[in-house]
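S.K.: Grabbed the feature section from Swiss-Prot, which reads as follows:
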| type | residues | note |
| --- | --- | --- |
| BINDING | Tyr17, Lys38, Arg39, Glu40, Arg67, Ala85, Gly86, Leu87, Glu104, Glu127, Asp150, Glu151, Lys176 | GDP-alpha-D-mannose binding site |
| DOMAIN | 43-180 | domain 'Nudix hydrolase' |
| MUTAGEN | Arg44 to Ser | Decreases catalytic activity rate by a factor of 53 and substrate affinity by at least 2-fold |
| BINDING | Ala85, Glu104 | Mg(2+) 1 binding site |
| MUTAGEN | Glu100 to Ala | Abolishes Mg 2 binding. Abolishes catalytic activity |
| BINDING | Glu100, Glu104, Glu151 | Mg(2+) 2 binding site |
| MUTAGEN | Asp150 to Ala | Does not affect catalytic activity rate |
| MUTAGEN | Glu151 to Ala | Decreases catalytic activity rate by a factor of 4, but does not affect substrate affinity |
| MUTAGEN | Asp152 to Ala | Decreases catalytic activity rate by a factor of 2 |
| MUTAGEN | Lys176 to Ala | Decreases catalytic activity rate by a factor of 820 and substrate affinity by at least 2-fold |
Amino acid sequence: MTQQITLIKDKILSDNYFTLHNITYDLTRKDGEVIRHKREVYDRGNGATILLYNTKKKTVVLIRQFRVATWVNGNESGQLIESCAGLLDNDEPEVCIRKEAIEETGYEVGEVRKLFELYMSPGGVTELIHFFIAEYSDNQRANAGGGVEDEDIEVLELPFSQALEMIKTGEIRDGKTVLLLNYLQTSHLMD
(Lines of atoms letter the chains of each structure in order from A and count residues from 1; the text may use other names and numbers.)
(Lines give C-alpha, C1' and ligand atoms only; values in the text may rest on other atoms or scores of the structure.)
Protein backbone atom coordinates (compact mmCIF):
# COMPACT_ATOMS: atom_id res chain seq x y z
CA MET A 1 0.00 0.00 0.00
CA THR A 2 1.30 3.46 -0.88
CA GLN A 3 1.12 6.36 1.51
CA GLN A 4 -1.87 8.65 1.12
CA ILE A 5 -1.84 12.30 2.17
CA THR A 6 -4.94 14.37 2.96
CA LEU A 7 -4.62 18.12 3.50
CA ILE A 8 -6.68 19.17 6.52
CA LYS A 9 -5.68 22.83 6.87
CA ASP A 10 -3.21 25.31 5.37
CA LYS A 11 -2.90 28.45 7.49
CA ILE A 12 -0.60 31.25 6.35
CA LEU A 13 1.41 32.51 9.32
CA SER A 14 3.41 35.13 7.41
CA ASP A 15 3.71 36.38 3.85
CA ASN A 16 5.97 39.40 4.25
CA TYR A 17 8.72 38.35 1.82
CA PHE A 18 8.27 34.59 1.53
CA THR A 19 5.34 32.55 2.80
CA LEU A 20 5.30 30.60 6.04
CA HIS A 21 2.52 27.99 6.13
CA ASN A 22 1.23 26.00 9.08
CA ILE A 23 0.01 22.81 7.41
CA THR A 24 -2.12 20.14 9.05
CA TYR A 25 -2.40 16.87 7.13
CA ASP A 26 -3.27 13.23 7.61
CA LEU A 27 -0.73 10.67 6.43
CA THR A 28 -1.92 7.13 5.85
CA ARG A 29 1.05 4.94 6.60
CA LYS A 30 1.91 1.80 4.65
CA ASP A 31 0.34 -0.32 7.39
CA GLY A 32 -2.97 1.59 6.99
CA GLU A 33 -2.74 3.66 10.18
CA VAL A 34 -3.68 7.33 9.73
CA ILE A 35 -1.44 9.81 11.58
CA ARG A 36 -2.23 13.54 11.84
CA HIS A 37 0.73 15.89 11.44
CA LYS A 38 1.12 19.63 11.89
CA ARG A 39 4.18 21.27 10.32
CA GLU A 40 5.45 24.71 9.41
CA VAL A 41 6.59 24.94 5.81
CA TYR A 42 8.56 27.87 4.39
CA ASP A 43 7.80 28.62 0.73
CA ARG A 44 10.52 30.81 -0.72
CA GLY A 45 10.05 29.82 -4.36
CA ASN A 46 12.42 27.79 -6.50
CA GLY A 47 15.91 28.84 -7.48
CA ALA A 48 18.90 28.18 -9.68
CA THR A 49 22.65 28.23 -9.14
CA ILE A 50 25.65 28.13 -11.46
CA LEU A 51 29.35 27.48 -11.04
CA LEU A 52 31.57 29.22 -13.58
CA TYR A 53 34.86 27.47 -14.31
CA ASN A 54 37.85 27.99 -16.61
CA THR A 55 39.73 24.85 -17.66
CA LYS A 56 42.76 26.73 -19.04
CA LYS A 57 43.36 28.88 -15.96
CA LYS A 58 42.04 26.16 -13.57
CA THR A 59 39.86 28.74 -11.82
CA VAL A 60 36.29 29.14 -10.63
CA VAL A 61 34.18 32.24 -10.03
CA LEU A 62 32.39 32.47 -6.70
CA ILE A 63 30.84 35.35 -4.80
CA ARG A 64 30.97 36.57 -1.21
CA GLN A 65 27.99 38.31 0.37
CA PHE A 66 26.25 38.89 3.68
CA ARG A 67 23.63 36.24 4.54
CA VAL A 68 21.56 37.23 7.57
CA ALA A 69 20.43 33.65 8.33
CA THR A 70 24.06 32.54 8.74
CA TRP A 71 24.78 35.53 10.98
CA VAL A 72 21.78 34.66 13.19
CA ASN A 73 23.10 31.08 13.36
CA GLY A 74 26.59 31.96 14.59
CA ASN A 75 28.52 33.08 11.49
CA GLU A 76 30.11 36.12 13.16
CA SER A 77 30.58 38.20 10.00
CA GLY A 78 27.53 36.85 8.18
CA GLN A 79 29.67 36.65 5.04
CA LEU A 80 29.27 33.53 2.92
CA ILE A 81 31.26 32.37 -0.10
CA GLU A 82 28.95 30.74 -2.59
CA SER A 83 28.12 30.03 -6.19
CA CYS A 84 26.06 32.58 -8.09
CA ALA A 85 22.34 31.93 -7.50
CA GLY A 86 18.90 33.46 -7.50
CA LEU A 87 15.19 32.81 -7.30
CA LEU A 88 13.38 31.93 -10.52
CA ASP A 89 10.73 34.68 -10.15
CA ASN A 90 8.59 33.05 -12.90
CA ASP A 91 11.58 32.65 -15.25
CA GLU A 92 12.79 29.36 -16.64
CA PRO A 93 15.86 28.14 -14.69
CA GLU A 94 18.31 28.79 -17.54
CA VAL A 95 16.97 32.30 -18.13
CA CYS A 96 17.23 33.03 -14.41
CA ILE A 97 20.78 31.79 -14.07
CA ARG A 98 22.01 33.76 -17.09
CA LYS A 99 20.57 36.96 -15.56
CA GLU A 100 22.04 36.18 -12.15
CA ALA A 101 25.47 35.40 -13.62
CA ILE A 102 25.76 38.77 -15.30
CA GLU A 103 24.30 40.68 -12.32
CA GLU A 104 26.35 38.98 -9.62
CA THR A 105 29.61 37.97 -11.35
CA GLY A 106 29.70 40.26 -14.38
CA TYR A 107 30.16 37.30 -16.76
CA GLU A 108 27.86 36.80 -19.74
CA VAL A 109 27.92 33.02 -20.00
CA GLY A 110 27.65 31.09 -23.25
CA GLU A 111 26.68 27.44 -23.17
CA VAL A 112 25.36 26.26 -19.82
CA ARG A 113 24.96 22.67 -18.69
CA LYS A 114 22.17 21.66 -16.34
CA LEU A 115 23.31 19.00 -13.89
CA PHE A 116 20.36 18.22 -11.63
CA GLU A 117 17.58 19.59 -9.41
CA LEU A 118 17.71 19.16 -5.62
CA TYR A 119 15.71 20.03 -2.53
CA MET A 120 18.23 21.54 -0.12
CA SER A 121 16.21 21.45 3.12
CA PRO A 122 13.08 19.34 2.48
CA GLY A 123 12.11 19.01 6.12
CA GLY A 124 10.64 22.50 6.15
CA VAL A 125 11.53 24.46 2.99
CA THR A 126 9.80 24.01 -0.39
CA GLU A 127 12.66 25.35 -2.55
CA LEU A 128 13.87 23.21 -5.45
CA ILE A 129 17.24 24.38 -6.80
CA HIS A 130 18.35 23.85 -10.41
CA PHE A 131 22.13 23.32 -10.64
CA PHE A 132 24.19 24.48 -13.64
CA ILE A 133 27.82 24.79 -14.67
CA ALA A 134 29.36 26.85 -17.47
CA GLU A 135 32.84 27.45 -18.72
CA TYR A 136 33.86 31.11 -18.76
CA SER A 137 36.67 33.13 -20.29
CA ASP A 138 38.02 36.60 -19.59
CA ASN A 139 36.46 37.99 -22.79
CA GLN A 140 32.98 37.15 -21.43
CA ARG A 141 33.36 39.73 -18.66
CA ALA A 142 30.66 42.30 -19.42
CA ASN A 143 30.85 44.29 -16.18
CA ALA A 144 32.28 44.22 -12.65
CA GLY A 145 29.36 42.25 -11.20
CA GLY A 146 28.50 42.87 -7.59
CA GLY A 147 24.74 42.51 -7.79
CA VAL A 148 21.99 45.07 -8.10
CA GLU A 149 20.50 47.77 -5.87
CA ASP A 150 20.78 46.64 -2.24
CA GLU A 151 23.18 43.75 -2.91
CA ASP A 152 26.83 44.11 -1.88
CA ILE A 153 28.53 41.20 -3.63
CA GLU A 154 32.27 40.61 -3.96
CA VAL A 155 33.31 38.58 -7.01
CA LEU A 156 36.04 36.01 -6.32
CA GLU A 157 38.06 34.32 -9.05
CA LEU A 158 39.89 31.51 -7.26
CA PRO A 159 42.19 28.67 -8.25
CA PHE A 160 40.05 25.52 -8.29
CA SER A 161 42.45 23.78 -5.91
CA GLN A 162 42.11 26.66 -3.43
CA ALA A 163 38.31 26.51 -3.58
CA LEU A 164 38.43 22.78 -2.76
CA GLU A 165 40.78 23.48 0.14
CA MET A 166 38.39 26.19 1.40
CA ILE A 167 35.74 23.49 1.86
CA LYS A 168 38.12 21.59 4.14
CA THR A 169 39.04 24.70 6.15
CA GLY A 170 35.41 25.75 6.55
CA GLU A 171 35.77 28.94 4.53
CA ILE A 172 33.18 27.57 2.07
CA ARG A 173 30.14 26.32 4.00
CA ASP A 174 27.33 26.76 1.49
CA GLY A 175 25.72 23.45 0.49
CA LYS A 176 25.01 24.26 -3.15
CA THR A 177 28.56 25.51 -3.65
CA VAL A 178 30.12 22.43 -2.06
CA LEU A 179 27.98 20.21 -4.31
CA LEU A 180 29.01 22.10 -7.45
CA LEU A 181 32.72 22.15 -6.57
CA ASN A 182 32.63 18.43 -5.76
CA TYR A 183 30.82 17.76 -9.05
CA LEU A 184 33.53 19.63 -10.93
CA GLN A 185 36.19 17.60 -9.13
CA THR A 186 34.59 14.18 -9.68
CA SER A 187 33.74 14.92 -13.32
CA HIS A 188 37.46 15.56 -14.00
CA LEU A 189 36.64 18.68 -16.05
CA MET A 190 39.51 20.51 -14.36
CA ASP A 191 42.15 17.76 -14.83
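Backbone N, Cα and C atoms are what each Cβ position is placed from, and that goes for glycine too.
Substituted residues are absent from this model; it holds the original ones throughout.
Because the structure is a prediction, the values reported are computed rather than measured.
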S.K.: Which is it, of Arg39, Arg44, Arg67: the one of these recorded positions whose Cβ has the most other Cβ atoms within 10 Å?
M.R.: Arg67
S.K.: Cα-Cα separation of Arg44 (mutagenesis position) and Tyr17 (GDP-alpha-D-mannose binding site), in Å?
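M.R.: One finds 8 Å between the Cα atoms of these residues.
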S.K.: Which residues, same chain and not among Glu100, Glu104, Glu151, have a CB within 8 angstroms of the centroid of the CB atoms at the recorded Mg(2+) 2 site?
M.R.: Ile63, Cys84, Ala85, Gly86, Glu103, Thr105, Gly145, Gly146, Gly147, Val148, Ile153
S.K.: How does the domain 'Nudix hydrolase' (43-180) divide up by DSSP, counting helix, then strand, then coil residues?
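M.R.: Within the domain 'Nudix hydrolase' (43-180) the tally stands at 37 helix, 49 strand, 52 coil.
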S.K.: How many Å lie between the Cα of Lys176 (mutagenesis position) and the Cα of Gly86 (GDP-alpha-D-mannose binding site)?
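M.R.: It is 12 Å, counting Cα to Cα.
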S.K.: Kindly state the mean pLDDT of the domain 'Nudix hydrolase' (43-180) in the predicted structure.
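M.R.: Mean pLDDT across the domain 'Nudix hydrolase' (43-180) comes out at 95.
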S.K.: At the level of the C-alpha atoms, what whole-angstrom distance separates Gly86 (GDP-alpha-D-mannose binding site) and Glu100 (mutagenesis position)?
M.R.: 6
S.K.: Which Cβ among the recorded positions (Glu100, Glu104, Asp150, Glu151, Asp152) has the fewest C-beta neighbours inside 10 Å?
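M.R.: Candidates: the recorded positions Glu100, Glu104, Asp150, Glu151, Asp152. Fewest Cβ atoms within 10 Å: Asp150.
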S.K.: Measure the Cβ-based neighbour count of Lys176 (mutagenesis position), defined as the other Cβ atoms within 10 Å of its Cβ.
M.R.: 19
S.K.: Express the distance between the Cα positions of Glu100 (mutagenesis position) and Arg67 (GDP-alpha-D-mannose binding site) as a whole number of Å.
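M.R.: If we compare the Cα positions of Glu100 (mutagenesis position) and Arg67 (GDP-alpha-D-mannose binding site), the gap is 17 Å.
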S.K.: For Tyr17 (GDP-alpha-D-mannose binding site), just give me the three-state DSSP call.
M.R.: coil
S.K.: Could you round the CA separation between Glu104 (GDP-alpha-D-mannose binding site) and Ala85 (Mg(2+) 1 binding site) to a whole angstrom and send it over?
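M.R.: Glu104 (GDP-alpha-D-mannose binding site) and Ala85 (Mg(2+) 1 binding site) have their Cα atoms 8 Å apart.
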S.K.: List the residues of the same chain that sit at least 6 positions away from Ala85 (Mg(2+) 1 binding site) in sequence and have their Cβ under 8 Å from its Cβ, in sequence order, or write 'none'.
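M.R.: Those within reach of Ala85 (Mg(2+) 1 binding site), by Cβ under 8 Å and sequence separation of 6 or more, are Gly47, Ala48, Thr49, Ile50, Ile97, Glu100, Ile129, Lys176.
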